[in-house]
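Enquirer: Let me begin by handing over the structure; questions about it come next.
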Amino acid sequence: MSSPTTSSLDTPLPGNGPPQPGAPSSSPTVKEEGPEPWPGGPDPDVPGTDEASSACSTDWVIPDPEEEPERKRKKGPAPKMLGHELCRVCGDKASGFHYNVLSCEGCKGFFRRSVVRGGARRYACRGGGTCQMDAFMRRKCQQCRLRKCKEAGMREQCVLSEEQIRKKKIRKQQQESQSQSQSPVGPQGSSSSASGPGASPGGSEAGSQGSGEGEGVQLTAAQELMIQQLVAAQLQCNKRSFSDQPKVTPWPLGADPQSRDARQQRFAHFTELAIISVQEIVDFAKQVPGFLQLGREDQIALLKASTIEIMLLETARRYNHETECITFLKDFTYSKDDFHRAGLQVEFINPIFEFSRAMRRLGLDDAEYALLIAINIFSADRPNVQEPGRVEALQQPYVEALLSYTRIKRPQDQLRFPRMLMKLVSLRTLSSVHSEQVFALRLQDKKLPPLLSEIWDVHE
């Protein structure tokens, strides 16, 4: 059974309603290029953090000796990475997120020294400021290296001064001594400000002050309103999706599971669910503050690149660890075998479930999911983005809101925020695996509906 006629992605962006059937496709073709994917599948839990960086740097790996000369490295297992990730500045092997960018230890230290010591005023390029940066040239031209750091997204406001580092260490030592004198010997209880999924984003938890790292942190009125709007928009879009449930091709029951008709029906069933998800994401994006301020081309570019990643986030959100199944639209529940019967490859199915399990361990609530999705949408490094600076500026309030929210919700878990951002790196990996899956479907002569073909740039 064929899937229902769907609309072009190009049609719904400026308006306020869901895509309309029969609309012509006129969106620009997106080249299959962009940021180099990070191979290796979903990321493990991040084992350490760098106290010398501010929280917005999400600098969670090897501490820089020059930032904390008296600090001894902690013993234990080395931080695990996703694979052979590359530094976004010089192309060397990356060690983690530093100052908001996946980068190597060398570029991390260089950027910090440049900011703290005012190196930008002293650097000069002999080649007119056009040097191509790599692991060799990074030592030859400091001006172009600093320029590339900023172009990659490193933020000066994430760098702490020596005085700030010293005060932060003193404050932490005082907190630790107070904790030891007040707490009885034994396992530490859970924080009263921590809560499970579904916590109210604007209630007492988000608006109250925490302890430890969360002490003094409070959401602004604008941040509380932003979170409430995002959560409400997601709920509204989700309810609209339920109304499309009767339109989905039924999952074949009782028929020969290996018959051609049954295989086609299962494939149609999954593609129609994907169409509903895409329409829900487009509808949600239009309600994200700032999205409709962008030009039409950038709206399309951001949606084309982020849709599959948001779909995977929503898939993880619906994962049931007890049954190891994923539920869509309340009534459709699927196991790994069901995904395989629908024509998906094990190489794509297994990472989906691994990612879903990792997300469940984080225990995100509705507000955190909504903020993470908004951050994902406003990714300035997507292919064909015309105004990356504007996109990055729109993303920043959501990053800051998520940082504050997580520090209030789980003040004792300093790694929660960087772990969330690392999940966005995992999504880039899954996105590249998805591209391979789409190519495999084409080899099987399985034709995708027009909307999915357009948004995933499948050209027959």
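Here the Cβ of each residue, glycine as well, is placed from N, Cα and C on the backbone.
Substituted residues are absent from this model; it holds the original ones throughout.
Take a look at what Swiss-Prot says about it:
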- 222-460: domain 'NR LBD' (DOMAIN)
- K409 to R: Impaired ability to act as an anti-inflammatory role during the hepatic acute phase response; when associated with R-447 (MUTAGEN)
- K447 to R: Impaired ability to act as an anti-inflammatory role during the hepatic acute phase response; when associated with R-409 (MUTAGEN)
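So that I understand the layout, could you describe where these features sit and how close they are to other parts?
Expert: On the 0 to 100 pLDDT scale, the domain 'NR LBD' (222-460) averages 83 in the predicted structure.
Mapped onto three states, the DSSP output places K409 (mutagenesis position) in helix.
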Enquirer: How long is the line from the C-alpha of K447 (mutagenesis position) to the C-alpha of K409 (mutagenesis position), rounded to the nearest angstrom?
Expert: 45
Enquirer: Tell me the Cβ neighbour count for K409 (mutagenesis position), meaning other Cβ atoms within 10 Å of its Cβ, over all protein chains shown.
Expert: 25
Enquirer: Would you count the other C-beta atoms found within 10 angstroms of the C-beta of K447 (mutagenesis position) for me?
Expert: 16
